[in-house]
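Undergrad: One structure follows; several queries about it will come next.
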Amino acid sequence: MIRCLRLKVEGALEQIFTMAGLNIRDLLRDILIRWRDENYLGMVEGAGMFIEEIHPEGFSLYVHLDVRAVCLLEAIVQHLTNAIICSLAVEFDHATGGERVHLIDLHFEVLDNLLE
């Protein structure tokens, strides 16, 4: 069953990463690829993403997940959210020599499948 997730990223957060020499869009893509390849609980049959520009407020990351069991969707979304927050925090820490970035507001919203 395909589910669509949306993650809104504020323009200010993107600028902070850019000032640190990082491209948050590329980081999110790489994190999603690694996460998909791990195949959490064997419940993700496929995953894809695209970015929608929202000028000047930032962008939205849409992730389409093909999940085997909808009852585990909440756990799968939480695992993906944790993977993104932890990975972005580590990348930012390494790029800035120990600086911290506020990522607690990053969370996915589950939408109806936008492909149907």
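Every residue gets a Cβ built from N, Cα and C, even glycine.
No noted substitution is present; original residues retained.
Copying in the features that Swiss-Prot gives for the protein in this structure:
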type    : residues      : note
MUTAGEN : Asn82 to Ala  : Complete loss of virus replication
MUTAGEN : Leu103 to Ala : Complete loss of virus replication
MUTAGEN : Leu106 to Ala : Complete loss of virus replication
Undergrad: Counting only residues 6+ apart in the same chain, whose Cβ is under 8 Å from the Cβ of Leu103 (mutagenesis position)?
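TA: Within the chain, Leu103 (mutagenesis position) has Cβ neighbours under 8 Å at Leu13, Ile85, Leu88, Ala89.
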Undergrad: I want to check the contact list for Leu106 (mutagenesis position): same chain, sequence separation of six or more, C-beta distance under 8 angstroms. What comes out?
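TA: The list for Leu106 (mutagenesis position) reads Leu7, Val9, Thr81, Ile84, Ile85, Leu88, given in order along the sequence.
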Undergrad: Only counting partners 6 or more residues apart, tell me which same-chain residues put their Cβ under 8 Å from the Cβ of Asn82 (mutagenesis position).
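TA: Sequence-distant Cβ neighbours: none.
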